[in-house]
Amino acid sequence: MSLHSPGQAFRAALAKENPLQIVGAINANHALLAQRAGYQAIYLSGGGVAAGSLGLPDLGISTLDDVLTDIRRITDVCPLPLLVDADIGFGSSAFNVARTVKSIAKAGAAALHIEDQVGAKRCGHRPNKAIVSKEEMVDRIRAAVDARTDPNFVIMARTDALAVEGLEAALDRAQAYVDAGADMLFPEAITELSMYRRFADVAQVPILANITEFGATPLFTTDELRSAHVAMALYPLSAFRAMNRAAEKVYTVLRQEGTQKNVIDIMQTRNELYESINYYQFEEKLDALYRNKKS
């Protein structure tokens, strides 16, 4: 296996930065913006695919193909290692999970997380979640680990058990998931910093903290997370939320005032856009090709 596989790049980033900040990229353009800002890893949110690409809620409606489309668009242009939200594995059988792992890895992702919610899943920070048995989730993880062909591809287990069964049961699940082969752990909707320390002590694998806005988890700083032995800080939809609010403002002002003059200051300039997508390099290449064609 190549030493430069996406999975190895993700693990290398994790080794260099503590905690590793992983930002959500709703599309390929945002992936490039994250790269320019200096991030070492990016994330594709299942809720982001549903809301951003499909205009639908995060209730298990998106398909594997929906996710693969967005993965390919990102990995085609951005070299940063990509962590992907694989929900419950896009199907109820081990074969579904295996197909999901193989497909996501083939599309160029570095890592995925798979969760222990039931098929009719909900956003991890909403009420009335339901989870499968510990044994069923262990089977999902085993199927995922068995399906990968690159040992560096990261299989991360997410558990939503805290809100459903309590901390001790969630810790018990965490240990079982690691024993089943999970490389890293994503305890969802954590409410206290000390809980992360418990997961880190029990699991003895890298722990991810989902620092999403307007949810159950406080907006802990990287210093606070580091003190709690958190290895990864995830910001799944921060830029997406800001983008949506900016779009709402522009649409409203343009409709009400008949001009965009009063919102120009919040817009990315033409030159800034071109620089972020390497427009000028493409243009220079095009000019060179036409010069060669004429000569």
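Placement of Cβ uses the backbone N, Cα and C atoms for every residue, glycine included.
Features of the protein shown, as given by Swiss-Prot:
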- Ser45, Gly46, Gly47, Cys123, Gly124, Arg158, Glu188, Asn210, Ile211, Thr212, Arg241, Arg270: substrate binding site (BINDING)
- Asp85, Asp87: Mg(2+) binding site (BINDING)
- Asp58 to Ala: Inactive. Retains the same oligomeric state of the wild-type (MUTAGEN)
- Lys121 to Ala: 1000-fold decrease in the catalytic efficiency. Retains the same oligomeric state of the wild-type (MUTAGEN)
- Arg122 to Lys: 2-fold decrease in the catalytic efficiency. Retains the same oligomeric state of the wild-type (MUTAGEN)
- Cys123 to Ala: Inactive. Retains the same oligomeric state of the wild-type (MUTAGEN)
- His125 to Ala: 750-fold decrease in the catalytic efficiency. Retains the same oligomeric state of the wild-type (MUTAGEN)
Per DSSP, Gly47 (substrate binding site) is which: helix, strand or coil?
-> helix
The sparsest Cβ environment within 10 Å, among the recorded positions Lys121, Arg241, is found at Arg241
Quick one: pull the CA-CA distance for His125 (mutagenesis position) versus Glu188 (substrate binding site), whole Å only.
-> 8
Quick one: Cα separation, Lys121 (mutagenesis position) versus Asp85 (Mg(2+) binding site), in Å?
-> 13
Distance between Asp58 (mutagenesis position) and Gly47 (substrate binding site) at the Cα atoms, whole Å?
-> 5
Integer Å distance between the CA atoms belonging to Gly47 (substrate binding site) and Arg122 (mutagenesis position) | 10
Alpha-carbon distance [Ile211 (substrate binding site); Asp85 (Mg(2+) binding site)] in Å = 15
